[in-house]
Amino acid sequence: MRTLTILTAVLLVALQAKAEPLQAEDDPLQAKAYEADAQEQRGANDQDFAVSFAEDASSSLRALGSTRAFTCHCRRSCYSTEYSYGTCTVMGINHRFCCL
């Protein structure tokens, strides 16, 4: 029984040692795939649409007496100068409705 346990441990260590170099080789590929995905997401953000409205913004904004026009975009995340006023769906993916 001890022999079986030792052989199993040696086999697992050998498999783990063989798997680590494969994982190291995959890291550059994963980094390239991540970069490509990030560029696609940036491209998708370039396809945002803008919505402008002056008085129909929301009741809380009207209560503040704001009369300036708002520009809103549907994005994955809002910029630091924008506020999230809910969600919107673009091509079946939910995003934030960000207004300036």
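Using N, Cα and C of the backbone, Cβ positions are placed for all residues, glycine too.
PHE70 (mutagenesis position) falls within a strand when secondary structure is assigned with DSSP. Listed in Swiss-Prot as a mutagenesis experiment, PHE70 to Ala is described as follows: Abrogates self-assembly to fibrils and attenuates agglutination of bacteria and prevention of L.monocytogenes invasion. Fails to block intestinal cell adhesion and biofilm formation of C.albicans.
Recorded in Swiss-Prot as a mutagenesis result, VAL90 to Thr carries the remark: Perturbs self-assembly to fibrils and reduces agglutination of bacteria.
Following the DSSP three-state reduction, the secondary structure of ILE93 (mutagenesis position) is strand. Neighbour count (other Cβ atoms within 10 Å of the Cβ, all protein chains): 10 for ILE93 (mutagenesis position). Listed in Swiss-Prot is the mutagenesis experiment ILE93 to Thr, annotated as follows: Perturbs self-assembly to fibrils and reduces agglutination of bacteria.
The Cβ of HIS95 (mutagenesis position) lies under 8 Å from the Cβ of CYS74, ARG75, ARG76, THR87, CYS88, THR89, each on the same chain and at least six residues away in sequence. In Swiss-Prot, the entry for mutagenesis HIS95 to Trp states: Perturbs self-assembly to fibrils and reduces agglutination of bacteria. Does not abolish antimicrobial activity against B.adolescentis and formation of extracellular net-like structures (under reducing conditions). The structure shown retains the original residue.
In Swiss-Prot, the entry for mutagenesis HIS95 to Ala states: Does not impact fibril formation or agglutination of bacteria. The structure shown retains the original residue.
Experimental mutagenesis at this site is recorded by Swiss-Prot as PHE97 to Ala, annotated: Abrogates self-assembly to fibrils and attenuates agglutination of bacteria and prevention of L.monocytogenes invasion.
Between the C-alpha atoms of VAL90 (mutagenesis position) and PHE97 (mutagenesis position), the distance comes to 11 Å.
Cβ neighbours of PHE97 (mutagenesis position) (same chain, under 8 Å, six or more residues apart in sequence): CYS72, HIS73, CYS74, SER84, TYR85, GLY86, THR87, CYS88. It is 23 Å from the Cα atom of PHE70 (mutagenesis position) to that of ILE93 (mutagenesis position).
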